[in-house]
Each structure stands twice: as C-alpha cells, then as structure tokens.
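What Swiss-Prot records for this protein:
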type    : residues                                               : note
BINDING : Gly10, Asn11, Pro12, Asn13, Ser14, Gly15, Lys16, Thr17 : GTP 1 binding site
BINDING : Gly35, Val36, Thr37, Val38, Glu39                      : GTP 2 binding site
BINDING : Asp56, Leu57, Pro58, Gly59                             : GTP 3 binding site
BINDING : Asn120, Met121, Leu122, Asp123, Val149, Ser150, Thr151 : GTP binding site
MUTAGEN : Asp94 to Asn                                           : No effect
MUTAGEN : Asp123 to Asn                                          : Loss of guanine nucleotide-binding specificity and Fe(2+) uptake
MUTAGEN : Ser150 to Ala                                          : Dramatically reduced GDP release-rate, 5-fold increase in affinity for GDP, in construct of residues 1-270. GTP hydrolysis rate 1.5-fold higher than wild-type
MUTAGEN : Thr151 to Ala                                          : GTP hydrolysis rate 4-fold slower than wild-type, releases GDP very quickly
MUTAGEN : Arg152 to Ala                                          : GTP hydrolysis rate 1.3-fold slower than wild-type
MUTAGEN : Gly153 to Ala                                          : GTP hydrolysis rate 1.8-fold slower than wild-type
MUTAGEN : Arg154 to Ala                                          : Dramatically reduced GDP release-rate, in construct of residues 1-270. GTP hydrolysis rate 2.7-fold slower than wild-type
Amino acid sequence: MKKLTIGLIGNPNSGKTTLFNQLTGSRQRVGNWAGVTVERKEGQFSTTDHQVTLVDLPGTYSLTTISSQTSLDEQIACHYILSGDADLLINVVDASNLERNLYLTLQLLELGIPCIVALNMLDIAEKQNIRIEIDALSARLGCPVIPLVSTRGRGIEALKLAIDRYKANENVELVHYAQPLLNEADSLAKVMPSDIPLKQRRWLGLQMLEGDIYSRAYAGEASQHLDAALARLRNEMDDPALHIADARYQCIAAICDVVSNTLTAEPSRFTTAVDKIVLNRFLGLPIFLFVMYLMFLLAINIGGALQPLFDVGSVALFVHGIQWIGYTLHFPDWLTIFLAQGLGGGINTVLPLVPQIGMMYLFLSFLEDSGYMARAAFVMDRLMQALGLPGKSFVPLIVGFGCNVPSVMGARTLDAPRERLMTIMMAPFMSCGARLAIFAVFAAAFFGQNGALAVFSLYMLGIVMAVLTGLMLKYTIMRGEATPFVMELPVYHVPHVKSLIIQTWQRLKGFVLRAGKVIIIVSIFLSAFNSFSLSGKIVDNINDSALASVSRVITPVFKPIGVHEDNWQATVGLFTGAMAKEVVVGTLNTLYTAENIQDEEFNPAEFNLGEELFSAIDETWQSLKDTFSLSVLMNPIEASKGDGEMGTGAMGVMDQKFGSAAAAYSYLIFVLLYVPCISVMGAIARESSRGWMGFSILWGLNIAYSLATLFYQVASYSQHPTYSLVCILAVILFNIVVIGLLRRARSRVDIELLATRKSVSSCCAASTTGDCH
C-alpha cells in the first residue's frame with residue numbers, strides 16, 4: 001500500500017475533531033509542533049490503496065496573518081501547508097455556515113495543493129432548511145466535495161474512496177482579482193525562489209499585498225520589492241487588502257447563490273430557545289455554576305461507585321499478590337514489604353484515581369462537544385473584561401478542570417501576548433482532576449455530610465483566586481484593556497459516543513501514564529527512605545526513619561497553616577506533590593499505612609486471588625446499584641469514601657494527625673494554590689519564559705501560604721489569640737509589600753510580554769527549510 005500524508009484543516013466548530021476521531025479511532029499520537037507547544041495530533045488509517053497519516057491542523061478561519069498579535073493557530077496551519085509535507089488536504093466545511101467556511105476553501109484551492117472538501121454537518125443544515133447542490137459545488141470549486149455527517153459516521157467510506165482517487169484540482173479560475181493586483185502579484189512572484197511552484201508564488205504575492213506578515217519568510221528577495229508594489233497599487237486603489245478580500249467574498253456569494261438556498265435558511269429553534277435562558281445576563285452565571293457542580297457531583301458519584309473494582313482489585317493483584325509471591329519464593333521480609341508497599345502501593349494509588357478522573361474527562365468532553373463551553377465563555381465575558389481579558393480566555397481556564405497543562409497551552413488561541421500571559425498565570429489556580437482525588441479523600445475523612453460542599457467550595461476558591469490574580473496583574477505589571485470579544489456560538493447537538501470515548505481515552509491515558517510513572521517511582525523511593533535511618537541502619541518504626549528526621553526539621557514552617565510537628569507525613573506530601581498533584585495521595589497513603597503494613601502478618605495459605613477479585617466486582621456492583629439513590633445524590637463523597645473504618649487504615653491515621661477539620665481544610669487550600677506540578681511548570685516555561693515560570697511558582701506559594709494561614713488562624717483564633725493575630729498581621733503586611741514592589745516593577749517587565757512570540761519567530765524563520773512541522 002502507498003503511504004499518504006493528509007492535512008485536515010477547517011474552521012473552528014466545523015466538526016474537524018469528530019471527523020479525525022472517526023477516521024483514526026484510537027490510532028492517534030499527540031505531540032507538539034516544532035518550536036512551539038501547540039498540540040499536534042496525528043492519526044493512522046487505511047483505505048483500499050493507501051496507508052494514511054492524518055495530521056489534524058489547528059482550527060482557523062483563514063491563512064492570512066495581518067498582525068503579530070494573532071492566534072498561533074493560523075500561523076501553524078499556514079506553515080504546515082506551505083512546508084509541502086501534505087500530499088493532500090481535506091478541508092472540513094460546515095454546511096450550515098457555508099459562506100463563511102468557503103473563505104478558507106478558496107485560499108487552499110488558490111495554492112494549487114490537491115484538496116477534498118468534506119461538507120460536514122449536513123444534518124444540522126437540513127434542520128435549518130438549507131439545501132446544497134453537491135455536484136454543482138464540486139464543479140464550481142474544481143475539486144471533490146463529499147457530503148458528511150461525521151457524528152453518525154455517514155459519508156466516511158465515500159471520503160476514503162475520494163482519497164484513493166485524489167488528483168490535482170481542476171484548473172478553475174475561482175476569484176476574479178483586479179488586473180493591477182494580478183500584475184503586482186506576478187511581479188513579486190518572479191523574484192521569489194524558483195523551487196516554489198508558480199501557483200504558490202502568485203498566492204504568496206497576493207498574501208503579501210493583503211498584508212500577511214508571515215508570507216515574507218517564504219518570499220525571499222520579493223519582500224524587498226513589496227513597498228514599491230504597494231505604492232504603485234495605491235495610485236490605482238485605496239486599499240489593496242480590502243480589494244483582495246472583497247474579490248474573494250464576491251466569488252463566495254456567487255457560488256452560494258448557485259449551489260444553496262442560504263437566504264431562506266431558518267436558525268435552529270432549539271438553540272435559539274435554550275440560548276435565551278443560558279445566555280441570560282441574570283441566569284447565565286448561576287446556570288454555569290450549577291453545570292460545574294453537576295459535572296463534579298456526577299464524576300464523584302459514578303467514579304466513586306466504580307472505585308472498588310480498581311481499588312480492591314489492584315490490592316489483590318499488586319499488594320497481596322506480590323506478598324504471596326514473596327512469601328512463596330522466600331524473599332527476605334524487607335524485600336517483600338518494599339515491593340508490596342512501594343511498587344504495589346504505587347500502582348494501587350494510581351488505579352483508584354482512574355474512575356473519577358475518567359468521569360471528569362468524559363463530562364468535560366461532553367460539554368465541549370455539545371456546544372455549551374462556548375456559551376460559558378460568553379457568560380463569563382463581563383467578568384473577564386473587568387480583568388482586561390476577552391471572554392474566550394475563560395475557555396482554556398475551564399479546560400484546567402481536567403488538567404492545567406492543556407489549560408496553559410490553550411492560551412495560544414488568544415490574540416494578544418498580554419492576554420495569553422495573563423491567562424497562563426491564572427491557569428494553575430484552576431482545580432485539576434488530580435486535585436479532585438486529594439479533595440475526595442480528605443472530604444471522606446473530615447467533612448462527612450458536608451463533603452460535597454467542601455470540595456465544591458475549593459473549586460470555587462480556585463476560580464476566585466485565578467480572578468484575583470488577574471486583577472493583581474492588571475493593576476500592577478500588565479496594564480491594558482481587552483481586545484473586543486467576537487466568538488462563534490455553535491448550535492447545540494448531541495455529541496457522538498465514539499468521539500467522546502476517544503477524547504476521554506486519550507486524556508485518561510495521558511494522565512495514567514504521566515501520573516503512574518511518577519507515583520510508582522516516588523512510592524518506591526519513599527519506601528526506601530522509610531526503611532533506613534540517617535545513620536544507614538534498618539528501622540522498624542517509620543518515625544525513626546531518615547525521611548521522618550528530615551521532614552520534622554521542615555514541618556515547623558507549616559505550623560501557621562495547621563500542620564503540626566508530628567504530622568511530618570503531610571510535609572512530605574507537599575514536596576512530592578510538586579512533581580505531580582496526584583502523588584500527594586500516594587505519598588500520604590504510603591506513609592500513613594507504613595506501620596500497619598509492617599505489622600501485618602500475611603498468611604499465603606489464606607490468600608485467594610479469585611475470591612478477592614470477586615469481592616471487588618461484587619462491591620462495585622452494589623455501589624452502582626446505590627449510586628443514584630437519594631442519599632448518595634445528596635452526599636456523593638460518601639460513594640467514594642473507600643475506607644469505611646475511620647479508626648484504622650490511612651484515613652484513620654490521617655484523621656488523628658491533622659486533629660481537626662479546620663487544619664485539613666487549610667492543608668487543602670495550600671494544595672490547591674501552591675506550586676504547579678512539574679509538567680505545568682514546563683508548559684509555562686515553553687509558552688512564556690523561565691522568568692514567568694519562576695514568577696508563577698513564587699506567586700502561587702505566596703497565595704497558598706497566605707490564604708491557608710489566614711483561614712487556619714481565624715478558625716483557631718480562640719485557642720491562641722496572640723499567635724494568630726501575629727500571623728494574620730504578618731501575612732497582610734507581607735502581601736502589601738509584594739503588591740507595592742510589583743507596581744514599581746511594571747516598567748521593567750513590559751518587554752517580557754513578547755516572550756510568547758519568541759518561539760513563533762524561530763518557527764517562522766525555519767519555515768523556509770521545512771522544519772516547522
């Protein structure tokens with residue numbers, strides 16, 4: 001079979017991702033485009049004659065970049081297409097918005113690259129009384145047009161057949177430009193590098209005349225002739241860029257008049273009716289908060305019901321199973337405990353997180369695909385404008401509920417570097433799925449019937465602190481106003497099950513692989529440091545271990561937030577959590593249960609793997625039956641409690657160590673707000689600079705320590721009023737000094753707002769050699 005590389009390109013909300021998932025299924029690989037941290041998705045699929053590599057390009061409305069303030073997505077798409085890596089392009093077009101989508105189509109066809117138009121969302125178009133003549137559209141465009149309903153898989157086989165039959169586009173003159181424009185474009189094309197095809201040279205010439213700033217990187221000497229060409233054109237027309245765009249829109253209007261009845265189209269009545277409520281200025285925000293709470297409640301509820309299968313099952317396989325192998329093969333006791341507690345305990349920490357995190361990703365994917373997330377950004381626009389940000393900056397922040405890494409990377413969709421940078425600084429405060437696992441454990445141990453409310457309050461606190469961080473930046477080192485907010489609101493539709501499953505699986509797989517490696521390694525090292533003293537002797541009591549000795553020295557620093565000296569395990573959890581937040585649960589589980597594991601006698605004769613696995617399945621089934629009972633719906637944390645006996649096990653020890661719900665909640669505040677995990681730090685450094693990464697770390701530590709201290713000292717004021725008053729005043733005074741210093745430093749850091757463009761500039765410079773892909 002021949003190998004074929006295809007670029008998949010289209011407008012945002014055209015169904016491009018759904019089509020990508022339909023074609024490639026689970027055969028996907030996610031990486032980054034060279035030079036920038038924009039996500040690059042590739043997938044594999046086969047047709048009758050070809051083995052296809054499908055590259056999912058970022059959604060974009062056009063290939064023209066008028067300003068360096070523009071989104072990175074347009075630049076990446078343009079660079080890839082001009083690199084020549086794609087043998088064929090599939091342009092996904094939204095049939096219900098044909099006129100707007102055809103602007104990108106015309107630009108692609110003018111390039112002369114073989115192209116197939118995938119006319120998607122025909123079901124939505126039909127509901128709006130839109131009729132499109134497919135054959136007439138294909139004839140006018142000079143390329144195949146394949147009707148699709150990607151959410152239902154309709155038209156996929158026809159698209160694969162068109163891929164096998166692909167050929168050069170018919171030589172149809174689509175756009176009738178003014179003759180002076182063509183003359184100047186041809187004159188620029190003559191001095192461009194000869195290895196660029198003639199059609200692409202003329203296209204680049206038109207792009208330069210239109211004001212595209214990145215086409216000059218490909219034009220060679222032609223860029224030196226641009227000013228003279230524009231001067232000659234201005235003697236004959238007012239604005240060359242306007243004439244070019246107008247010629248394209250006239251062509252699009254002529255095509256639509258012939259092939260469709262868009263003038264008699266009817267808007268979606270359902271979408272219009274729902275938007276009157278969802279976008280209401282008074283109801284919009286409460287509805288958004290309710291949707292977020294419902295998402296959290298269902299994730300905790302259903303995920304908690306599935307937890308026994310992963311928890312009890314992993315204990316049977318990786319803890320008791322390893323112990324059985326160790327005793328059967330006569331391993332030394334220390335080795336058996338080390339493997340069971342380190343390796344087995346690490347795996348047992350990762351797997352129980354899967355149901356709740358998976359449910360969270362599933363519901364996020366549902367909200368994104370259904371069209372609600374765009375409405376959430378619109379609802380939050382007024383609040384974001386107060387921060388000097390456009391409403392669409394809230395979209396990457398919402399993604400942070402799943403993971404902060406794509407939240408940071410999602411800032412690339414914003415137009416201005418200042419807006420990107422502010423959003424990046426706010427993103428780490430959004431409570432990710434890994435933090436949810438920590439909150440659920442603490443809620444079950446300390447808050448009982450109020451567990452759901454406690455966890456929801458932490459989610460809201462994260463949003464509030466992100467907003468306050470934005471306000472702080474706006475009035476200190478990042479003064480400025482938001483760009484006008486224009487955003488397309490897609491019609492509501494029911495997401496395709498296959499697409500939801502694939503998106504959830506891709507996110508969950510990345511989480512498990514990333515978290516699993518770190519948790520297991522950390523658990524093994526913690527077990528080792530728990531087994532030896534500072535002098536190198538083996539210890540029977542973890543309180544005499546090297547880890548305990550070192551941690552006790554550091555723990556007094558956290559006394560103001562309610563971590564007592566004998567609770568050194570909590571200090572270790574904070575340090576390991578800097579690697580990955582999910583490691584906090586693994587660390588506390590390993591340390592709080594260490595003594596119990598060492599003291600327990602394991603009888604290999606009584607071990608029955610089948611019986612333990614059956615117990616896990618039975619417990620899961622019972623939990624699922626009870627999941628939607630009224631009592632569980634009112635208190636979803638109980639469904640995921642996982643350790644019913646509070647006097648024994650990790651949760652019992654944790655309850656004793658913290659001593660009060662106030663101390664536990666203060667600890668959770670610190671976990672929510674302090675240092676981002678390593679992967680988020682790396683994303684911040686790549687998207688902005690190391691300096692801004694350092695600022696994010698220091699600001700997060702300050703906010704976490706300050707807020708946790710204020711909460712705990714106010715909550716425990718009656719126990720030690722003098723100490724509490726000193727701590728409160730010290731925190732307030734320190735933050736006044738910090739804000740004052742940031743205001744004075746404003747003039748020194750403005751230049752750094754361009755940091756997000758450095759990697760793009762290098763990518764653009766490398767594009768002529770084909771390296772920007």
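Note: Cβ is positioned from N, Cα and C throughout, glycine not excepted.
Features recorded in Swiss-Prot, as mapped to the structure shown.
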residue	record	DSSP (3 states)
Gly10	GTP 1 binding site	strand
Gly15	GTP 1 binding site	coil
Asp56	GTP 3 binding site	strand
Asp94	mutagenesis position	strand
Asn120	GTP binding site	strand
Thr151	mutagenesis position	coil
Handout entry: Least buried by Cβ count (within 10 Å) of the binding-site residues Asn13, Ser14, Asn120
Key = Asn13
Completion exercise
Here the mutagenesis positions are Ser150, Thr151; the one whose Cβ sees the most other Cβ atoms within 10 Å is Ser150
Handout entry: Residues satisfying Cβ distance under 8 Å from Leu57 (GTP 3 binding site), sequence separation of at least 6
Key = Gly7, Leu8, Ile9, Ile76, Ala77, Tyr80, Ile81
Handout entry: Neighbouring recorded positions, C-alpha within 10 angstroms of Asn120 (GTP binding site) - of Pro12, Ser14, Pro58, Gly59, Asp94
Key = Ser14, Asp94
Problem - Inter-residue C-alpha distance, Thr151 (mutagenesis position) and Gly15 (GTP 1 binding site) (nearest angstrom) - result: 8
Practice task
Output the one of Lys16, Arg152, Arg154 that, of all these recorded positions, has the highest number of other Cβ atoms within 10 Å of its Cβ.
Solution key: Lys16
Practice task
Just name the winner among Pro12, Gly15, Pro58, Gly59, Gly153 (the recorded positions) by count of other CB atoms within 10 A of its CB.
Solution key: Gly15
Fill in the blank from the handout: Same-chain neighbours of the GTP site, Cβ within 8 Å of the mean position of the Cβ atoms of Asn120, Met121, Leu122, Asp123, Val149, Ser150, Thr151 and not counting those residues, run in sequence order as Gly15, Ala95, Ile124, Leu148, Arg152, Arg154, Gly155
Fill in the blank from the handout: Pro58 (GTP 3 binding site) sits from Gly153 (mutagenesis position) (Cα to Cα, rounded, in Å) at a distance of 22
Completion exercise
Record-annotated GTP contacts Asn120, Met121, Leu122, Asp123, Val149, Ser150, Thr151; largest Cα to Cα distance in whole Å is 10
Exercise for the section: Round to the nearest Å and give the CA-to-CA distance linking Gly59 (GTP 3 binding site) with Pro12 (GTP 1 binding site). Expected result: 5
Fill in the blank from the handout: Cα of Gly10 (GTP 1 binding site) to Cα of Pro58 (GTP 3 binding site), in Å and rounded, measures 8
Fill in the blank from the handout: Candidates Asp94, Met121, Asp123, Val149, Ser150 (recorded positions) passing the 10 Å Cα cutoff around Gly15 (GTP 1 binding site) are Asp94, Met121, Val149, Ser150
Practice task
Give the distance between the Cα atoms of Arg152 (mutagenesis position) and Met121 (GTP binding site), rounded to the nearest whole Å.
Solution key: 10
